[in-house]
Every structure is written in C-alpha cells, then in structure tokens.
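According to Swiss-Prot, the protein has these features:
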type    : residues : note
VARIANT : I7 to L  : In strain: Isolate TS99
VARIANT : T24 to S : In strain: Isolate TS54
VARIANT : A29 to P : In strain: Isolate TS99
VARIANT : G67 to D : In strain: Isolate TS54
Amino acid sequence: MDSETHITIRNISKNSVDFVLTNTSLAVANSLRRVVLAEIPTVAIDLVEINVNTSVMPDEFLAHRLGMIPLDSSNIDEPPPVGLEYTRNCDCDQYCPKCSVELFLNAKCTGEGTMEIYARDLVVSSNSSLGHPILADPKSRGPLICKLRKEQEISLRCIAKKGIAKEHAKWSPTSAVAFEYDPWNKLQHTDYWFENDADAEWPKSKNADWEEPPREGEPFNFQEEPRRFYMDVESVGSIPPNEIMVQGLRILQEKLAVLVRDLDEEQPTQLSANELNMEENAEMNWSPYQNGEENTW
C-alpha cells in the first residue's frame, strides 16, 4: 500500500484551485488549510494619511475599505527591491521603500453628477507591479471606494506593508479554503437528519464521483481515520492559487522542521517532589476565591 502523500489537481483557474490530497491525516489537511488562510504573507494598506475628506464617508470607514483592497503580492518574499521586508525586521524607524509601498489618491468632483472612485484610481509610487490594486480584467476598475458629489473631495496617502492574516484579515491571500472527506459517509461521522429518505433529501457532492459507493449493509469502523481529502482554495487575486498552495506547503514544512529541531535540542526534565518543594501533607487551599481573601501559594 502506497504511504506517500499525493496531490491530484482536478481543476485550476485564475482565482481557484481544486485538488485531492491523499494518504495523509485529518490533522495535516486542517493544518494546511489554516496555514493557507493565515500564514502566507501578502501586502495590504496598513496606514492611511487623510489630508482632505469632504465626502459622506467617515475617515475610519474610508481607511477600512482601502485596507481590504487586494494588492499584487507576487514575489513579496524576494529581497528588496523586488519584494518587501517586514517592517519589524527593517532598519528604518517607521517605514521605507524596503518595507512599504506608497499609494496616493486625489479626486474632486466638479460636475453635477456622482463621481465614483475605484481601486484603479489609486496611484502607486513604485515602478514594480508590487502593491498595485488587483483588477479582474483590463477594463475593470476594481472595488468601489466611495462616491463624490459636486465640490466634494478626497486627498490621501496610503502606506502598504507586508503582513499575514494572523495579524489582520486584510493580509489573507484567500477568500475561502474548504475541504471535504468521505462524501458517501462510509465512516458514519455524520448523522443525517431526514424525514423519509436520507439519500433523496441529502444530495451527494461532486466528490462522491471519486469514490465507490458503499454496499447496502456494509460494515464500518468507528475508529477508522479518513485518508483522502477534497480541497478547494479560492484566491482574492493578490497571489495565484497555485502559488498559494506551494507557499502553504513550504511554510508548513518550515514550522514542522522548527518543531522537530526544538524537540531534539530541549529534552524535558522530570522534577521530583523534593525538587518542587512539595511536601506530602502540605496544606493548600485550592479554592479560587479563598472566601474573598488573597491567594497564597
């Protein structure tokens, strides 16, 4: 029986990748999902300096919308000037071209109609593609930022920085990461609620075509673990979906390598009762409140 982990790509597009992960455990599949969601670095607007804002949009709402605009994060892990450093690792005081990208937005409505401001109207100071707003196609204007009426104006400067979604969701390269296992429910991990017929009232997913259906009355093992997972990753556009998975696997490997190294270097020491100064008949009050008195250990 093959014990090596395999990845079979079923479908890949500009914004999503659908694949099958086999010969692995539920823990590994979920770890990969969590890494892809929160550990892959991207660039996003982190600071907004508003000079003028006479629109109906409050400053904090405007800053929040700007922060959630997906920005091109290709090659962000490369050394500057191709990529970016984390601000916390940079030698500068606050931000600099090595750890940030500047974007500007200046707009004023002079006509009688409504002027719509989109992500495409953001001007990036750098010559590289890093930090540019993601557009679905050349004709697209990107997400709507705000609307201006006559004589209303906004003028601001944005500082985009490198980060991960563990710090804030705006740095997440994905909009959704999901996986399914055992589409026929052979392991009986799911109890279906139904009125008459469970098969008729619970349609099978497309993943059921990749497995043999169970025979009627087929026995099952409660302790059996799933070994095949159907994963679907949807990108926000800042990083291609195939690159998201490559980076996710690399980051997961690095985390496991650090864990193994630390376990090898530091062996846990077992302390005796004497070393802990714990006497067998020591009087301890384990009540968390001590009748209103201060705890003393």
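Glycine is no exception: its Cβ is also placed from the backbone N, Cα and C atoms.
Sequence unchanged from the original; the noted substitutions are absent.
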Where G67 (variant position) and I7 (variant position) are concerned, what is their Cα separation in Å, rounded? 34
I need the CA-to-CA distance for T24 (variant position) versus I7 (variant position), whole Å please. 10
Looking at the variant positions I7, A29, the one with the fewest other Cβ atoms inside 10 Å is I7
Please give me the CB contact count at 10 A for G67 (variant position), counting all chains in the structure. 18
